[in-house]
Amino acid sequence: MKEIKEAYQQCGQIVGEYAPACFKALSYLPLKQRQASWAVLSFCHTAASADEKVLPAFEAKADHVYQRTNNGKQHLWKAFDHAYRTFTLESEPFREFIAAQKEDAKPYDDLDELLMYAYRTGGAAGLMLLPILTRRKQDQLKQAAVSLGLAIQLVRFLSDLGTDQQKNRIPRQVMQQFGYTEADLQKGTVNKAFTMTWEYIAFEAEAYLEECQDALPLFPQYSQKTVKAALHLHRAVLEKIRAKQHDVFQYHFALTETEVKQILSDI
């Protein structure tokens, strides 16, 4: 068990580095659920970070976990295998998440393409975590889990548009609707047209956060505070971006430790 504990700790460190808001929200869970959540989100981060040459090997290792034939020695596979067995997780959202990493890097035409990407990544992550967050009412809470994950993915997207990959995901039809040009995008221009484009997408993220908020009473006591914290923290990221005039090309927006403590003290 010492090896498993160390494997979980390694996963926790990864989540703390790449998704500090989620890490803070997960801190309210009981230890078993918290550790399993670290393993799941570490899986997501590793898959999302893998280049196309490495992804097939990653996918093959994941298949061994699904089939209960894992013998991986790395901390991720030890922790993920243990979490997968302990909480009887299903393979489908993990497969969906990996498949989403293989998509072409072409620019998105419309909002539906961005929402589908967010569903296949963030929404899938929500479904991965659902059996960890609740043993009962999973059918009733399925949409809430998807909505939370989808919203978080959109917030992460909206908080850092500095890379070519992220710029490609801004729906071109939405840009055209508000008069934001391709030249503006490539220069990282923040003007009224960009602000309206950003807010159009942010409205979707906030609507999904609200959907999850409505279902909050259905979550068990042990996970309610985690879900509530995630909702508040990701709303706060959007508000911070607004306060800084939407300059998401130059800066990656994240909450400071002081801001996180203040937000969590109010929930």
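Backbone N, Cα and C atoms are what each Cβ position is placed from, and that goes for glycine too.
None of the noted substitutions appears here; every position holds its original residue.
The model shown is predicted, which means the values in this text are computed figures rather than measured ones.
Here the Cβ of ALA47 (mutagenesis position) has 20 other Cβ atoms within 10 Å, regardless of which shown protein chain they belong to. Under the heading of mutagenesis, Swiss-Prot lists ALA47 to Asp and annotates it as follows: Wild-type diphosphate release.
The Cβ neighbour count for ASP51 (mutagenesis position), using a 10 Å radius over every protein chain in view, is 7. Reduced to three states, the DSSP call for ASP51 (mutagenesis position) is coil. One entry in Swiss-Prot concerns the mutagenesis experiment ASP51 to Ala. Its note says: Loss of diphosphate release.
With a 10 A radius on its CB, ASP160 (mutagenesis position) counts 15 other CB atoms from all the protein chains. The annotation that Swiss-Prot gives for the mutagenesis experiment ASP160 to Ala reads: Loss of diphosphate release.
What Swiss-Prot notes for the published mutagenesis of ASP164 to Ala is this: Loss of diphosphate release. Here ASP164 (mutagenesis position) comes close to ALA105: these same-chain residues lie at least six apart in sequence, with C-beta atoms under 8 angstroms from its C-beta. In the three-state DSSP scheme, ASP164 (mutagenesis position) is classed as helix.
ASP51 (mutagenesis position) sits 20 Å from ASP160 (mutagenesis position), counting Cα to Cα.
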